[in-house]
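These notes are about the structure you will find just below.
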Amino acid sequence: MSYDYHQNWGRDGGPRSSGGGYGGSYGGSHGGGHGGNRGSGGGGGGGGGRGGRGRHPGHLKGREIGLWYAKKQGQKNKEAERQERAVVHMDERREEQIVQLLHSVQTKNDKDEEAQISWFAPEDHGYGTEAPAENKPNSVKNVEHQEKKMINQEKRPFRIRDKYIDRDSEYLLQENEPDATLDQQLLEDLQKKKTDLRYIEMQRFREKLPSYGMQKELVNMIDNHQVTVISGETGCGKTTQVTQFILDNYIERGKGSACRIVCTQPRRISAISVAERVAAERAESCGNGNSTGYQIRLQSRLPRKQGSILYCTTGIILQWLQSDPHLSSVSHIVLDEIHERNLQSDVLMTVVKDLLSYRPDLKVVLMSATLNAEKFSEYFGNCPMIHIPGFTFPVVEYLLEDIIEKIRYVPEQKEHRSQFKKGFMQGHVNRQEKEEKEAIYKERWPGYLRELRQRYSASTVDVVEMMDDEKVDLNLIAALIRYIVLEEEDGAILVFLPGWDNISTLHDLLMSQVMFKSDKFIIIPLHSLMPTVNQTQVFKRTPPGVRKIVIATNIAETSITIDDVVYVIDGGKIKETHFDTQNNISTMSAEWVSKANAKQRKGRAGRVQPGHCYHLYNSLRASLLDDYQLPEILRTPLEELCLQIKILRLGGIAHFLSRLMDPPSNEAVLLSIKHLMELNALDKQEELTPLGVHLARLPVEPHIGKMILFGALFCCLDPVLTIAASLSFKDPFVIPLGKEKVADARRKELAKDTKSDHLTVVNAFKGWEKAKQRGFRYEKDYCWEYFLSSNTLQMLHNMKGQFAEHLLGAGFVSSRNPQDPESNINSDNEKIIKAVICAGLYPKVAKIRLNLGKKRKMVKVYTKTDGVVAIHPKSVNVEQTEFNYNWLIYHLKMRTSSIYLYDCTEVSPYCLLFFGGDISIQKDNDQETIAVDEWIIFQSPARIAHLVKELRKELDILLQEKIESPHPVDWKDTKSRDCAVLSAIIDLIKTQEKATPRNLPPRFQDGYYS
């Protein structure tokens, strides 16, 4: 439908024929229309009635008075909010240009009447240009569906087949044909090794491992069964030895070329360290075409293609499956550490289970800690199990009552706290089993205390009774460390705490004591926020007479091994993220450890000599701990996984997820599908849209993927890739203990006046690149000055390269260089980058309101679903009061003690109008408004609102075409529709000033605002 805008829309706002419609109301409310508007104001003034001067009417009593004042306050707040609304306006020159542009584009296209799908709103939130689907005849719906299906099939070659395949992918897709010459060569190499001194020395070590004595038994079981479960304690050698047993057995039988083993690891650090260890045991270097190598995201040292062992992260196999659904070149797949139950390994188990019938020759080995091996065997049709005994020294365990009795601990503050306030129901994790256990705990408490009095001193029982077990008692830990240092033998101490705050506080507590300030102690905090330079000290043995104290999160349970630990202090809590499907919010809280966690922690103490493990919970609590942590799939959003299921062609999302070992709830699955439909990544048949295909191929969650695509389309690629990498990995800032305030100040310095955590990371990254170009010393000084991790920055740099490869392969850019000038025409414009952030992260929007009722200026922040929320203390916006606009876009919202926005960026009205949800034009009494999803509301003259809405429609059409057939925008072709529409939108975003009633152009400043 084409408009002659000057014919249909008068300069004063409404259709010429509408008389008192838009035109009349515009004149009445803004053009000095004193009658209606002022009259209503006067009428409202008398509303106080008999109360006089705004007091309540005299006939009201009790609760009625309170309700009257509440209603009055609500009206006052609503009016204040109306007056604070930003005004969307444009000068006459731009208005004229956009009218001409729209007229030209719409005439040129002579658009067909088929409704366009909005990228930013659910399909049923159209712009009102098409009858709702439910009102259409079935025959019409069927024809439309078939047409769409045919279009999609025609475009499939573009979408499914990436143009670019990297070296690692080529390696993975290599065919595995038997090769007699290679078989002989591998056999000769293995025989030769047996005379190599390095190999012989390593062999002596291997022979001492419990797994080595079971070599024949293990190999026979794997040979004779398609699936085998191997369980074993830490230190038994299952991860390093089982793969070697299989490979050497094949080589010795003259079938080495037919053996290609892939072993998955849950973490990057373990994939690398295990591969390097196995290579060393085989007297080889890791990778370089030898027998053993690794592949993790953005890093690989690949082994030879046949007769080899590849250690890789679980995500690598899932990506591999996209190109080779049957893993046809793999002879053995070993899934290690499956007891951890992370999301990817649970999914891979189900995929592999389905694969067994297609690949009867494929051997599957599942490796787990001892505790739950039976469950995995049952899942794979009661396949055989074999157990390898552990190799640890005995460890003496102490529970809370033992510790208090042993060190005669008395809390400083003797305040009785309710034992039953939360108990097992830590945070907001509403699980029935937790509630049931809490009820049992409460019921058994009196009997437990009676039993304690028979075995422990009265003072110990009194302390146990008074302690608040919701909190980790850091004073008790400090006292226990002091006791170990003074009374026990030498040996490193490892303390497990739930999070950064506890680690930081305990460190300060120890350093406040003169004893720990001496050079006889090395205290090392171990956390992802800590600089990695400090953390390398963890692995170094200390000189005689020096005691190492490591304060860590659960990263020290399995990911790393600290050899010299003799004493473990188990704080009893672990930070867990959960997803509340009812309120659509992530929550993070300190939960009680599981029995499996406790066992792992205990095992850390007995690796080199007999050890001691101190658990900071009582024996009643110990008896009620869960066997394992809740599997990740039951406590995380599922959007990224749903896209993976579709790209791997695993069938219906709900059907596939229902077959997992622990299926997620229907609510969680439906919520994720709904979000993906709103994002236009899935259609109503739950099939991938063209956008969905691109998002599924990007190794990030969907909102970040969408941001990456927009960064390419709007030619601000480099900064947007920096933001995307940091959101999907982590930001590069570190917080050394004792330097928190200085670190915060440096971060704010990098923020400049952007009012954006995301642009702060961009500025930090740019500074690092410049420093790096000048040399290593400058890079080191820069990172030191601004509290940045050079390792993390390097990882972000590598990830940006990977994202650019994906974009090149899909056709969105013409170079794999993130800094290619053609992809960065708008990269210096902060407002355009903010618009792209908004395009990716919408609808994660928060509203800012200035709170003037306080003595000092403050802002309150709200979201649509949560009401009042808080900006996280680490955000650069936490103390900000001078915002240009009233809206923030954020990535992570999480409930801990409060609901926090962890990162946010201030965005302008045009960002939200062009890249937000469904647009509607409304009237709010005397105010003309334009709204996004009916809650983000701006003042706007009707003619401007209609121009914006039409321009937005053109943008949606253009974007849909770009996604279906990607190619870079040709900015030199200024006459092209693409260039004209995008340039007009960019121009509006770039030139938008702070648009509140205080700084409007003269034609807006009239009686309404004075």
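Any Cβ shown, glycine's included, is placed from N, Cα and C.
Features of the protein shown, as given by Swiss-Prot:
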- ARG63 to Ala: Decreases G4-DNA-binding; when associated with A-65 (MUTAGEN)
- ILE65 to Ala: Decreases G4-DNA-binding; when associated with A-63 (MUTAGEN)
- TYR69 to Ala: Decreases strongly G4-DNA-binding (MUTAGEN)
- LYS76 to Gly: Decreases G4-DNA-binding; when associated with G-77 and G-78 (MUTAGEN)
- ASN77 to Gly: Decreases G4-DNA-binding; when associated with G-76 and G-78 (MUTAGEN)
- LYS78 to Gly: Decreases G4-DNA-binding; when associated with G-76 and G-77 (MUTAGEN)
- 219-389: domain 'Helicase ATP-binding' (DOMAIN)
- GLY235, CYS236, GLY237, LYS238, THR239, THR240, SER559, ARG604, ALA605, GLY606, ARG607: ATP binding site (BINDING)
- GLU337, HIS339: Mg(2+) binding site (BINDING)
- 479-649: domain 'Helicase C-terminal' (DOMAIN)
Which one is it: of the binding-site residues GLY237, THR239, HIS339, ALA605, ARG607, whose Cα lies the shortest distance from the Cα of TYR69 (mutagenesis position)? HIS339
GLU337 (Mg(2+) binding site) and THR239 (ATP binding site), Cα-Cα, nearest whole angstrom: 9
Tell me, roughly as an integer, the mean pLDDT over the domain 'Helicase C-terminal' (479-649). 85
In whole Å, note down how far the CA of HIS339 (Mg(2+) binding site) lies from the CA of ILE65 (mutagenesis position). 60
GLU337 (Mg(2+) binding site) and ARG607 (ATP binding site), Cα-Cα, nearest whole angstrom: 19
Looking only at Cβ atoms, how many others are within 10 Å of the one on ARG607 (ATP binding site)? 19
Nearest by Cα to LYS76 (mutagenesis position), of the binding-site residues GLY235, GLY237, GLU337, HIS339, ALA605, is HIS339
For GLY237 (ATP binding site), the three-state class that DSSP assigns: coil
Between the recorded positions ARG63, LYS76, HIS339, where is the Cβ count within 10 Å the lowest? ARG63
